[in-house]
Amino acid sequence: MSTVLVRRKERRQPPQMPRGEILLESPPELPEVVTNSFQNVLMYLPMAAGSAAMVFTFLNHRNTLQLVAGGMFALSMFGMMFGQLSQQSGERKTKLNSARRDYLRYLGQVRQRVRKAAKQQREALEWNNPAPGRLWSMVMSPRLWERRSSDADFAQVRIGAGPQRLAVQLIPPETKPVEDLEPMSAGALRRFLRAHSTVPDLPVAISLRSFARILPDGDPKAVYGMVRALIMQLAAFHSPDDVRITVCASRERMPQWQWMKWLPHSLHPTEYDAAGQVRLLTHSLVELESMLGPEIKDRGMFGASRAPAEPFHLVIVDGGQASYDSQIASDGIDGVCVIDLTGSVAETNEATMLRLRVTPERVYVVKRDRAGKEVLSSVGRPDQASIAEAEALARQLAPFRTSAADEPEEDVLSANMTLTSLLHIDNPYNLDPAVLWRPRPQRNRLRVPIGLDADGRPLELDIKESAQGGMGPHGLCIGATGSGKSELLRTLVLALAMTHSPEVLNFVLVDFKGGATFLGMEGLRHVSAIITNLEEELPLVDRMYDALHGEMVRRQEHLRHSGNYASLRDYEKARMEGAPLPPMPTLFIVLDEFSELLSAKPDFAELFVMIGRLGRSLGVHLLLASQRLEEGKLRGLDTHLSYRIGLRTFSAMESRVVLGVPDAYELPPSPGNGYLKFATEPLVRFKAAYVSGPVDEEPQTRSEGPQIVRQVLPYLTDYIRPQVVEQPQPEQRAEENKSSESLFDVVVRQLAGHGPEPHQIWLPPLDVPPTLDELLPPLSPSAAHGYTADGWEWRGRLHAVVGLVDRPFDQRRDPYWLDLSGGAGHVGVAGGPQTGKSTMLRTLITSLALLHTPQEVQFYCLDFGGGTLAGLAELPHVGSVATRLDADRIRRTVAEVSALLEQREQEFTERGIDSMATYRRLRATGEYAGDGFGDVFLVVDNWLTLRQDYEALEDSITQLAARGLGYGIHVVLSSNKWSEFRTSIRDLLGTKLELRLGDPYESEVDRKKAANVPENRPGRGLTRDGYHFLTALPRIDGDTSAETLTEGIATTVKTIREAWHGPTAPPVRMLPNVLPAAQLPSAAESGTRIPIGIDEDSLSPVYLDFNTDPHFLVFGDTECGKSNLLRLITAGIIERYTPQQARLIFIDYSRSLLDVATTEHQIGYAASSTAASSLVRDIKGAMEARLPPPDLTPEQLRSRSWWTGAELFLVVDDYEMVATSDNPLRPLAELLPQARDIGLHLIIARSMGGAGRALYEPIIQRIKEMASPGLVMSGNKDEGILLGNVKPHKLPQGRGYFVERRSGTRLIQTAYRES
């Protein structure tokens, strides 16, 4: 049998017994009779004398008329005398009647006072000693077991009802002798005193503590009925801890007492048998004494102690074996009263005995006079209770037990009560959810105890709407720090979880500050969401707004689509009637620290109002909790908050805002004390239950040695021996201190995992990035397509997944798919530093690589973001990855893609290909082999760096973006902010991925939402639609750790590479470090043009055409390849011209060109200034002879027919050594402008040192002014711009910038010619 713990409250004050006295007034007295005859005679004598004289006067005349007149005079005289006497008598009677009336009226007023006092006296006595028929109602009231051993009326029991003196003393007046009193008034006084001095049928009680033995006799039925009534009152008002009621009866009479086995007062406190606690009903006093043991063994004689022993024992002896050496059969035991129904116990001390004679109508107290004769004193009518009535009361009391924390002298609200005690759960370690979650009556639905009220009764919070008998669906809880608010919320949520299944009730638990209020509840299947730590992550508040708003909409749509139900109540009613509808649990939202939430996000109040308005019908209940509540915070919401809980507040004003009174401010400081207010009911004071305290150690289900076998047995009074079996040695339990676990932890662990999974209202925030294998269809190797999602419909269609999109309103997270097949084919990624831009690019590349073959997509990467893209270089889809310092590869990459664009523009036109979609289709079907490329992606990580360091490439990439999309050329760019892209290219980026920006104001999605993208969360960003997303990790091993990302990418690249056996992405062709001269076009292929190398853009030959541009300049550091270039040019001249066509003169102070010309082409070689001057004079003379005369025709100028001879090539090496103050070449300066006409060519190579100043040297200045081609090789950038707009910088040997007026500036690699 389950038990119910009773925490006894402070005893209520009974009705007051009237006190005092009433002094009655004396009745009126009879008036005294006045006997003044002589005075009356004297008063009437003159009248009589006069009348007699008149009579005698008329009689003397003996006339008849006169005789009549005399008689009339005599008659009138006697009439006057009689009238006077009558008048005096009437006045006396009138006064006496008035006095009588006044006295009777006075007695009537006193009678009202006396009757009121009698009523109060009856109420007071019946409060303390109710009739047996009313005791059943006391069991379910706060008065159960209200009397404590320290109370004056402890162990006082009613035995019947009889007359008693009026509590207000009626004091009769002192009067004259009765014969002097007005008879009627005196009689009324006597009757008044006789009627009201006693009050009939008042409860008659005896104190069991005052007697060692009570011996009732008389009519057996009446005796048993009275004793049963006596026991019933004793059991109803006294707890089992204070009173024991035991029976010693013969077997024949034991059936009279079988009902007492249900009384908790008749159960042994520590001994158990097979049926439970041993029943204290025996057949002998010796056996009873052995069962009671020390409780009575060590007690003294009756009355020896001034403080009675506890607990008090009432022993009923009805036959049985009463041994004379029994302690109970002695003269009396302290704190023990024996009711002997059969005289089985020897009579000893008459002074401590009470004899009663009981008849069906009267009960008498029996005493003996000195002669030993019985003297009977009636006390009233005996109480009677049948066995059925007694057993009914006993069964009511059977489950109740006193709480161990009961402190009679203390306020019931001062102790802690566990939730399991309120729910009548004995062992929290052995919970059965199937039993706990059994269907509950509608009255108990959403109704749970949360603590004890001031009367010690469980206080239940009912969050149903008032129309269903509840307190309302929405409430408010305010409590200062240390008031126990968090504990109350935990208690409420845990109580609801223990009594309602997840099919009936779900929770959304929100803690704005991120405290531990709801910590540990994640395992409950009731919990749809636990949201904490919003204070530090305010963007999550908006996410919660969307989630809760979405849940309201979802419920509305579900009710409408399921059958257009008006409310959840109608929906559940249809389910119960058999409609095939899924469960739709009630949702209870508990929000702690809501006041601070509203301070941070005032707009959230609109959602609260919406829930308050629609939640009743949708089954969404709301409890708002906070430490403080400012006036005005609840504006618009307070009308929806039907119940309010006020724990101890910081101020009286806060208490008034919540409860309307300042009482919550005056609560004691101990946690859990509070007030509950709902509807128009008065405030209810309560103490919340405690669930965070340690729970008793889990009871051992198996132990070493004998174990009692559980059986189903009849519940009898006799001892039932348990069936014992031997148990094997138990396994050694792990050393675990169960007492360190809290009740909360134990219950949550017991309930975790039971019930259906709840609907997820709040998905976890985007904190843990997914991996690509989690977002893509199943991946596997394919012979035709490599490692991919083979067979998936979107494979190979330029779709890529790059992350997860958070849709809190829809309560789901979707893969973030990009469609790059159409106008959104260019991608821009913007985000502040360390926001995950490079990872986004890697994810995009990897995702496309997993869904396309290397023949379908190719990637060419410019990595200015720290080298992270280098990890993808081994992908078969990646043609090149160039880092910031790899300038050659960067330029070549852009040049290659640009060349591909130009090639496709030409091919598409020639072959009639109208779009890239057609091109893809033709390649896929094999109708067109193509150019070896598919969709080509030029990826630039950190666009600003490219603009700053490679400004010339910006225009090229802009052109690629403007023209390339229609030809399968895509650009993917990243930057720190959108403003770093010029408008010309930013508008072309059809797919924009916006990560966290340094300044949300620059967002191109939504500035307000951009501010909510969390900081220090790489990969978080906004979609075009304003949804938050999280970038996926570019790996396929399921590992979300950032620490192992490099290894994960390497594994992914290796997996993709090993699964592909076809051609890979064409690599970027680079300028060779060494270009053999033999690879240049021959004279037959190039004519008179002299090839000196190949350019970077197209890797095509670069020529010097001296017919067009007669001069050539070379600037370069030592050992950069200047002399090699001069040898190469010289060899080209010799190869293309005969000695008759061209002659060579060398000025070479360092003698590096001694062996260059071994043919007849060389006509001069100067290694010194003197030799050079001599040669220059000769050259000048020869050239001046070729100057055109003034009369030449245009045709002659074009054909140069006015002179004959060879072209003269003057080759100068180390010009810085030549161009001194006595420059031997200076005389030629005036001939340079006409050099083309006269066949003079200067080829000058100069060191880079001082080249900036050398530009103003006359010969170089004149050549530069003529826009002659030149080559700037490796040098120091401090020299400034030398040719065109080229500043020198470090370059490999043989490499330089070829500056020409027609083709602009090109980077070329000059050919190497072996000496």
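Note: Cβ is positioned from N, Cα and C throughout, glycine not excepted.
What Swiss-Prot records for Glu593 is active site, and it gives a curator's inference as the kind of evidence. Reduced to three states, the DSSP call for Glu593 (mutagenesis position) is coil.
Around the Cβ of Gly482 (ATP 1 binding site), a 10 Å sphere holds 12 further Cβ atoms from the protein chains shown. DSSP assigns Gly482 (ATP 1 binding site) to coil in the three-state reduction, outside any helix or strand. As annotated by Swiss-Prot, ATP 1 binding site applies to Gly479, Ala480, Thr481, Gly482, Ser483, Gly484, Lys485, Ser486, with the evidence given as sequence analysis.
Taken from Swiss-Prot, the feature domain 'FtsK 2' applies to 813-1004, supported by sequence analysis.
A mean pLDDT of 91 is what the model gives for the domain 'FtsK 3' (1099-1282). Annotated domain 'FtsK 3' per Swiss-Prot: 1099-1282, in sequence order.
Under the heading of mutagenesis, Swiss-Prot lists Arg543 to Ala and annotates it as follows: Increased intrinsic ATPase activity; ATPase is activated by wild-type but not mutant EsxB A-98. In the three-state DSSP reading, Arg543 (mutagenesis position) counts as helix.
One entry in Swiss-Prot concerns the mutagenesis experiment Glu593 to Gln. Its note says: No longer activates ATPase; when associated with A-543.
Listed in sequence order, Glu465, Pro473, Ser567 are the same-chain residues at least 6 apart in sequence whose CB falls under 8 Å from the CB of Arg616 (mutagenesis position). For the mutagenesis experiment Arg616 to Gln, the note given by Swiss-Prot reads: Increased intrinsic ATPase activity without concentration-dependency; when associated with A-543.
Reduced to three states, the DSSP call for Arg892 (mutagenesis position) is helix. Listed in sequence order, Ser880, Ala882, Val1068, Arg1069, Met1070, Leu1071, Glu1096 are the same-chain residues at least 6 apart in sequence whose CB falls under 8 Å from the CB of Arg892 (mutagenesis position). A mutagenesis experiment is reported in Swiss-Prot for this position, Arg892 to Ala, and the note states: No change in intrinsic ATPase activity.
Sequence-distant neighbours of Ile1163 (mutagenesis position): residues of the same chain at least 6 apart with a C-beta under 8 Å from its C-beta are Arg1143, Leu1144, Ile1145. Listed in Swiss-Prot as a mutagenesis experiment, Ile1163 to Thr is described as follows: No longer interacts with EsxB.
Swiss-Prot gives this note for the published mutagenesis Ile1179 to Asn: No longer interacts with EsxB. When Cβ atoms from all protein chains are considered, those within 10 Å of Ile1179 (mutagenesis position) total 20, not counting its own. In this structure, Ile1179 (mutagenesis position) is part of a helix by DSSP.
The Cβ neighbour count for Leu1208 (mutagenesis position), using a 10 Å radius over every protein chain in view, is 21. According to Swiss-Prot, the mutagenesis experiment Leu1208 to Thr carries the annotation: No longer interacts with EsxB.
Closest in space to Gly482 (ATP 1 binding site), of the mutagenesis positions given as Arg543, Glu593, Ile1179, Leu1208, is Glu593, taking the CA atom of each residue.
Within 8 Å of the centroid defined by the CB atoms of Gly479, Ala480, Thr481, Gly482, Ser483, Gly484, Lys485, Ser486, the record's ATP 1 site, lie the Cβ atoms of Gln627, Leu647, Arg648, Pro671, excluding the listed residues themselves. Sequence-distant neighbours of Gly484 (ATP 1 binding site) (same chain, 6+ residues apart, CB-CB distance under 8 A): Leu647, Pro671, Gly672, Asn673, Gly674, Ala688. Cα of Gly479 (ATP 1 binding site) to Cα of Arg543 (mutagenesis position): a span of 27 Å. Between the CA atoms of Glu593 (mutagenesis position) and Ser486 (ATP 1 binding site) there is a gap of 10 Å. When the binding-site residues Thr481, Ser483, Lys485 are ranked by how far their Cα is from the Cα of Ile1179 (mutagenesis position), Thr481 comes first. Separating the Cα atoms of Leu1208 (mutagenesis position) and Ser486 (ATP 1 binding site) is a whole-number distance of 102 Å. Fewest Cβ neighbours within 10 Å among the recorded positions Lys485, Arg543: this applies to Arg543. For the pair Thr481 (ATP 1 binding site) and Arg543 (mutagenesis position), the C-alpha distance works out to 28 angstrom. In the three-state DSSP assignment, the secondary structure recorded for Leu1208 (mutagenesis position) is strand.
Arg543 (mutagenesis position) sits 24 Å from Ser486 (ATP 1 binding site), taking the CA atoms of both as reference points.
Remark: of the binding-site residues Thr481, Ser483, Ser486, the most isolated position is Thr481 (fewest other Cβ atoms within 10 Å of its Cβ).
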